[in-house]
Amino acid sequence: MGWFNKIFKGSNQRLRVGNNKHNHNVYYDNYPTASHDDEPSAADTDADNDEPHHTQEPSTSEDNTSNDQENEDIDRAIALSLLEENQEQTSISGKYSMPVDEDEQLARALQESMVVGNSPRHKSGSTYDNGNAYGAGDLYGNGHMYGGGNVYANGDIYYPRPITFQMDFRICAGCNMEIGHGRFLNCLNSLWHPECFRCYGCSQPISEYEFSTSGNYPFHKACYRERYHPKCDVCSHFIPTNHAGLIEYRAHPFWVQKYCPSHEHDATPRCCSCERMEPRNTRYVELNDGRKLCLECLDSAVMDTMQCQPLYLQIQNFYEGLNMKVEQEVPLLLVERQALNEAREGEKNGHYHMPETRGLCLSEEQTVSTVRKRSKHGTGKWAGNITEPYKLTRQCEVTAILILFGLPRLLTGSILAHEMMHAWMRLKGFRTLSQDVEEGICQVMAHKWLDAELAAGSTNSNAASSSSSSQGLKKGPRSQYERKLGEFFKHQIESDASPVYGDGFRAGRLAVHKYGLRKTLEHIQMTGRFPV
């Protein structure tokens with residue numbers, strides 16, 4: 001059947017298609033539509049005579065020569081008849097068939113005559129194969145007349161052997177119906193009616209030369225891009241490809257916020273608390289020191305010194321619950337960024353600080369400017385704070401704890417728990433420690449407080465150890481975002497890559513897990529190192 005395949009494939013129209021992962025080939029195949037109105041051929045005219053049909057018995061050996069000559073004449077007549085019939089079908093099929101040259105037509109006719117001429121001969125009305133009578137007027141395949149039941153030469157009837165082509169039994173993968181004559185698609189290892197090959201996204205037929213796939217589902221390229229091509233969470237545009245043709249984007253390691261690399265250099269603001277970038281359709285609140293705060297973080301932000309006092313009392317109770325009560329009264333002040341930086345410069349004990357300082361435990365006498373009262377914020381901008389000077393006097397080893405204003409409650413609390421540990425160790429007479437040990441154990445305490453807060457929030461208890469209330473500090477169960485924010489602050493502590501805060505925390509956490517907090521602190525006080 002290779003020769004037939006060559007003829008049929010000669011009329012294929014190939015459309016090469018593909019997506020960003022694979023190229024898919026679609027074939028539009030055109031086959032002649034069967035004609036039921038073919039005019040009779042010369043052999044048909046002979047068969048329509050009024051003379052009665054005579055059935056001849058098989059010839060003897062003496063008649064072989066004459067019979068061979070007659071058979072050759074018959075074969076030639078059949079070939080011419082099939083050639084004329086093929087030309088009639090080609091003209092009727094119109095747009096569904098591709099023109100072929102005369103040599104190809106003659107080759108097709110000769111091939112068919114060879115098949116017909118070599119078919120077995122039977123007497124009129126005899127049965128063939130499964131008891132089906134093949135004779136004048138019999139239908140063959142798809143209800144089309146095959147050979148027209150014509151009688152050739154001396155009344156002998158030629159019953160053609162059924163020739164089954166796989167293409168006659170094509171099943172559409174879309175509707176599971178048979179694909180008859182005409183145009184069809186071959187793609188995704190299946191055959192389709194053109195109207196059945198549809199986009200999985202919009203359910204409309206795919207008629208373009210290229211398409212995309214996800215799994216075994218086809219998509220228009222535009223539909224695939226809309227569904228699967230990543231969009232920037234900042235500008236809401238499709239993330240562009242780089243010079244190598246690959247989609248390149250940035251993503252926050254915790255929030256998985258995807259954004260174009262260009263936003264890292266185009267002054268797109270970040271929230272100073274959660275570090276998420278500001279989307280184009282969202283307005284962050286700008287504090288008077290230039291920091292930006294997203295609306296979710298603003299919802300629980302601690303804005304002035306008075307508002308922070310209940311939280312301070314709660315953390316004091318947290319330490320007392322660990323048998324680590326801070327005996328002296330240490331002032332807590334919320335300050336702006338400039339005041340915090342100035343106080344850090346005035347501190348002489350040489351503590352290590354991060355580039356963005358958000359808390360400070362002071363041991364020197366100085367005057368700082370504290371946020372006494374918060375101001376209402378206008379549209380997208382903080383109106384300002386009412387500040388007043390505060391004179392720090394040295395009554396003990398610790399003069400004050402300073403915290404940056406405008407941070408969410410959980411972040412403010414974790415910073416306060418960190419600075420409280422500095423104060424506790426100084427008041428307990430700990431020796432001067434290496435930076436990684438001191439900052440590491442302070443980070444352990446901040447992490448422990450966050451753990452306790454999130455656990456208390458899961459039992460619908462907010463600040464379980466504090467009965468005080470304050471404007472802006474809400475009671476009741478935490479919102480889903482606030483719990484997520486608390487997990488983010490824990491993640492920041494755990495994933496810190498700095499050798500002082502990050503490595504120090506991991507070493508201190510391991511020691512506390514192995515020996516307990518009390519024994520770890522005793523070992524630090526005696527040796528200045530974490531127990532191993």
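Cβ from N, Cα, C; glycine included.
Residues or ranges marked as domain 'UIM 1' by Swiss-Prot on the basis of sequence analysis: 69-88.
Among the features that Swiss-Prot reports, domain 'UIM 2' is placed at 101-120.
According to Swiss-Prot, the domain 'LIM zinc-binding' annotation covers 170-230.
The mutagenesis experiment Ala77 to Gly is recorded by Swiss-Prot, whose note states: No effect on ubiquitin binding; when associated with G-81.
Among the mutagenesis experiments that Swiss-Prot reports, Ser81 to Gly is described with the note: No effect on ubiquitin binding; when associated with G-77.
According to Swiss-Prot, the experimentally introduced change Ala109 to Gly is described as follows: Abolishes binding of ubiquitin; when associated with G-113.
A mutagenesis experiment is reported in Swiss-Prot for this position, Ser113 to Gly, and the note states: Abolishes binding of ubiquitin; when associated with G-109.
For Arg358 (mutagenesis position), the number of other Cβ atoms no farther than 10 Å from its own Cβ, over all displayed protein chains, is 21. Quoted from Swiss-Prot, the note on mutagenesis experiment Arg358 to Lys is: In da1-1; increased seed and organ size mainly due to altered numbers of normally sized cells, negative activity toward DA1 and DAR1, but normal fertility. Suppression of large seed and organ phenotypes of da1-1; when associated with F-362.
The DSSP secondary structure for Leu362 (mutagenesis position) is strand. As a published mutagenesis entry, Leu362 to Phe appears in Swiss-Prot alongside the note: In sod1-1; suppression of large seed and organ phenotypes of da1-1; when associated with K-358.
Among the sequence features in Swiss-Prot, the mutagenesis site His418 to Ala is noted as follows: Abolishes peptidase activity; when associated with A-422. With a cut-off of 8 Å between CB atoms and residues at least 6 apart in sequence, the same chain places Gly359, Cys442, Gln443, Met445, Ala446 near His418 (mutagenesis position), listed in sequence order.
One mutagenesis experiment named in Swiss-Prot is His422 to Ala, and its note says Abolishes peptidase activity; when associated with A-418. His422 (mutagenesis position): 24 other CB atoms within 10 A of its CB, across all protein chains. The secondary structure of His422 (mutagenesis position), as reduced to three states from DSSP, is helical.
On a Cα basis, Arg358 (mutagenesis position) lies 14 Å away from His422 (mutagenesis position).
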